[in-house]
Amino acid sequence: MDALEKGAVTSGPAPRGRPSRGRPPKLQRSRGAGRGLEKPPHLAALVLARGGSKGIPLKNIKRLAGVPLIGWVLRAALDAGVFQSVWVSTDHDEIENVAKQFGAQVHRRSSETSKDSSTSLDAIVEFLNYHNEVDIVGNIQATSPCLHPTDLQKVAEMIREEGYDSVFSVVRRHQFRWSEIQKGVREVTEPLNLNPAKRPRRQDWDGELYENGSFYFAKRHLIEMGYLQGGKMAYYEMRAEHSVDIDVDIDWPIAEQRVLRFGYFGKEKLKEIKLLVCNIDGCLTNGHIYVSGDQKEIISYDVKDAIGISLLKKSGIEVRLISERACSKQTLSALKLDCKTEVSVSDKLATVDEWRKEMGLCWKEVAYLGNEVSDEECLKRVGLSAVPADACSGAQKAVGYICKCSGGRGAIREFAEHIFLLIEKVNNSCQK
């Protein structure tokens, strides 16, 4: 992270004694429009994602819970519906491609603002220099994957309706702070925010507010003065479970578990999965075919995947297998998975559609695990899709979840666990 992303949010102290800029923003005329037509100030979401991350190489597009890291915040920003434009500022081709796949526009960051010494403010000012239409910038941190559209909607309202010049995100923490011991300077520690003789209980103390770095919104005039926090300021308090930041490797597994339980998965309301269709070759198996001396076909699969299938079935999810290859009856029988299977399939989408109708399901209740070009249409159509880690690039682009495991090496079990977590989210949302 650069200086701002680590919390140094200005190049100097915020202006003091400056008159409050609390007046609602003036409406601006649409450029190129006829007289009398007005529009609100242009609010742009801007995600800074350079390719030279030192903590975790290319972390901005590393898969978190099967989704490129940057994808989580882009999904939230686009679905919030409050931005006139959503941008990613980057100097890297791969990050640019991922950003466009999620529907964001791309600003190619210059080498001058892509250095290790460059600050977020440098990159934001550069962006504004190229985009005169932008009046307000919502700088959203790529490393905050639990961000929800509702957070952004409320902040946009604070800026547009309540007249704030800048709003930044905070989280409430109940942590006692102590001074640092420095040899030759301070030999003992002292409490900074408590009286040890009267230690408060958590429920008796409001705690303190800390910046969590999730986002910084500021008006153009403030940014051009060199600040992201100033003028009429306000904080936006995020829920603790949504306050996640990824900086080093140790943060990754913690963030992954948090995002699976508290992350934003899109506008579509999650439905409980009732049917999982899995491609045999390259998903259930590793795609290798062995031929014995007597010309018999031999394939193998991971016991973990068999257990995953069993767990799915016990939870009430039908599991069916599909293949475009002509697998022999002996081979299918030897699998001993007790799943309905269709082989020699030339049109997988038609077959899955037939199964769906047979079970009286909508597409949102169907999950699909595939790995080949022939699986792409199914992957795009179903409610929940995934591919093994070694799937072809076309299939990877068509899905929302990419397994860490390869085909025939635990991908089904991993996807099953993912399905169970999503079912838990559905049940929790219903209870609420």
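Backbone N, Cα and C define each Cβ position, glycine as well.
Original residues only.
If you look up Swiss-Prot, you'll see Arg199 marked as active site. Listed in sequence order, Phe176 are the same-chain residues six or more apart from Arg199 (mutagenesis position) with CB atoms under 8 A from its CB.
In the shown protein chains, 24 other C-beta atoms lie within 10 A of the C-beta of Arg109 (substrate binding site). Under the heading substrate binding site, Swiss-Prot lists Arg50, Asn60, Arg109, Ser118, Ser120, Gln141.
Here Swiss-Prot notes a mutagenesis experiment, Pro196 to Ala, with the remark: Does not affect the nuclear localization. Mapped onto three states, the DSSP output places Pro196 (mutagenesis position) in helix. Its Cβ placed at the centre, Pro196 (mutagenesis position) has 9 other Cβ atoms within 10 Å.
The 10 Å shell around the Cβ of Lys198 (mutagenesis position) contains 6 further Cβ atoms across the protein chains shown. One entry in Swiss-Prot concerns the mutagenesis experiment Lys198 to Ala. Its note says: Abolishes the nuclear localization but does not affect the enzyme activity; when associated with A-201.
Under its mutagenesis entries, Swiss-Prot includes Arg199 to Ala with the note: Abolishes both the nuclear localization and the enzyme activity.
Here the residue is the original one, but Swiss-Prot notes a mutagenesis experiment at this spot, Pro200 to Ala: Does not affect neither the nuclear localization nor the enzyme activity.
Take the CB of Arg201 (mutagenesis position) and look out to 10 A: across all protein chains shown you find 7 other CB atoms. Annotation of the published mutagenesis Arg201 to Ala in Swiss-Prot: Abolishes the nuclear localization but does not affect the enzyme activity; when associated with A-198; the original residue is retained in the structure shown.
Following the DSSP three-state reduction, the secondary structure of Arg202 (mutagenesis position) is helix. Here Swiss-Prot notes a mutagenesis experiment, Arg202 to Ala, with the remark: Does not strongly affect the nuclear localization but strongly affects the enzyme activity.
The mutagenesis experiment Gln203 to Ala is recorded by Swiss-Prot, whose note states: Does not affect the nuclear localization but affects the enzyme activity.
Experimental mutagenesis is annotated in Swiss-Prot for Asp204 to Ala, with the remark: Does not affect the nuclear localization. Counted within 10 Å of its Cβ, the other Cβ atoms near Asp204 (mutagenesis position) come to 7, all protein chains included.
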Inter-residue C-alpha distance, Arg202 (mutagenesis position) and Asn60 (substrate binding site) (nearest angstrom): 36
Candidates Arg50, Arg109, Ser118, Ser120, Gln141 (binding-site residues) - the one closest to Pro200 (mutagenesis position) by CA: Gln141
From Pro196, Lys198, Arg201, Gln203, Asp204, the mutagenesis positions whose CA lies within 10 Å of that of Gln141 (substrate binding site): none
Cβ neighbour count (within 10 Å, all chains shown) around Ser118 (substrate binding site): 21
